[in-house]
Amino acid sequence: MFKVYGYDSNIHKCVYCDNAKRLLTVKKQPFEFINIMPEKGVFDDEKIAELLTKLGRDTQIGLTMPQVFAPDGSHIGGFDQLREYFK
């Protein structure tokens, strides 16, 4: 199953997050969406820490959303890289 870390657009607009979810749906690929901001302006520290660990990073500075992982756990990247993954 794909994992998509990002923002729920009802809370924080993220066109690329929406596009990633839409692409996976169109491709009929199961995915788990992990919302890193449950409330406006409030990050889920546990989910951010999980994501940073997966990426081997110690800071979220410069980190863009979404961040997508393949079913095997490998990091794909953002929406543009996800689109390339399916070409």
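Note that Cβ sites are derived from N, Cα and C of the backbone, with glycine treated the same way.
None of the listed substitutions appears in this model.
Under the heading domain 'Glutaredoxin', Swiss-Prot lists 1-87.
DSSP assigns H12 (mutagenesis position) to coil, not to a helix or a strand. Sequence-distant neighbours of H12 (mutagenesis position): residues of the same chain at least 6 apart with a C-beta under 8 Å from its C-beta are M37, K40. One entry in Swiss-Prot concerns the mutagenesis experiment H12 to S. Its note says: 70% loss of ability to be reduced by thioredoxin reductase.
A C-beta separation below 8 Å, combined with a sequence spacing of at least six in one chain, links K13 (mutagenesis position) to Y7. Annotation of the published mutagenesis K13 to S in Swiss-Prot: 85% loss of ability to be reduced by thioredoxin reductase; the original residue is retained in the structure shown.
The Cβ of V15 (mutagenesis position) lies under 8 Å from the Cβ of S9, each of these being in the same chain and 6 or more residues away along the sequence. In Swiss-Prot, the entry for mutagenesis V15 to G states: Almost no effect. The structure shown retains the original residue.
Per Swiss-Prot, mutagenesis K21 to Q is noted as: Complete loss of ability to be reduced by thioredoxin reductase. DSSP classifies K21 (mutagenesis position) as helix under the three-state reduction. Counting every protein chain shown, the number of other Cβ atoms lying within 10 Å of the Cβ of K21 (mutagenesis position) is 20.
Swiss-Prot documents P66 to A as a published mutagenesis change and attaches the note 30% loss of ability to be reduced by thioredoxin reductase. Counting only same-chain residues six or more apart in sequence, the Cβ atoms lying under 8 angstroms from the Cβ of P66 (mutagenesis position) belong to V4, Y5, G6, C14, Y16, C17, A20, G78, F79, L82.
The number of other CB atoms found within 10 A of the CB of D80 (mutagenesis position), across every protein chain shown, is 12. Here Swiss-Prot notes a mutagenesis experiment, D80 to S, with the remark: Increased ability to be reduced by thioredoxin reductase.
Each residue of the domain 'Glutaredoxin' (1-87) gets a DSSP state, and the totals for helix, strand and coil are 30 helix, 18 strand, 39 coil.
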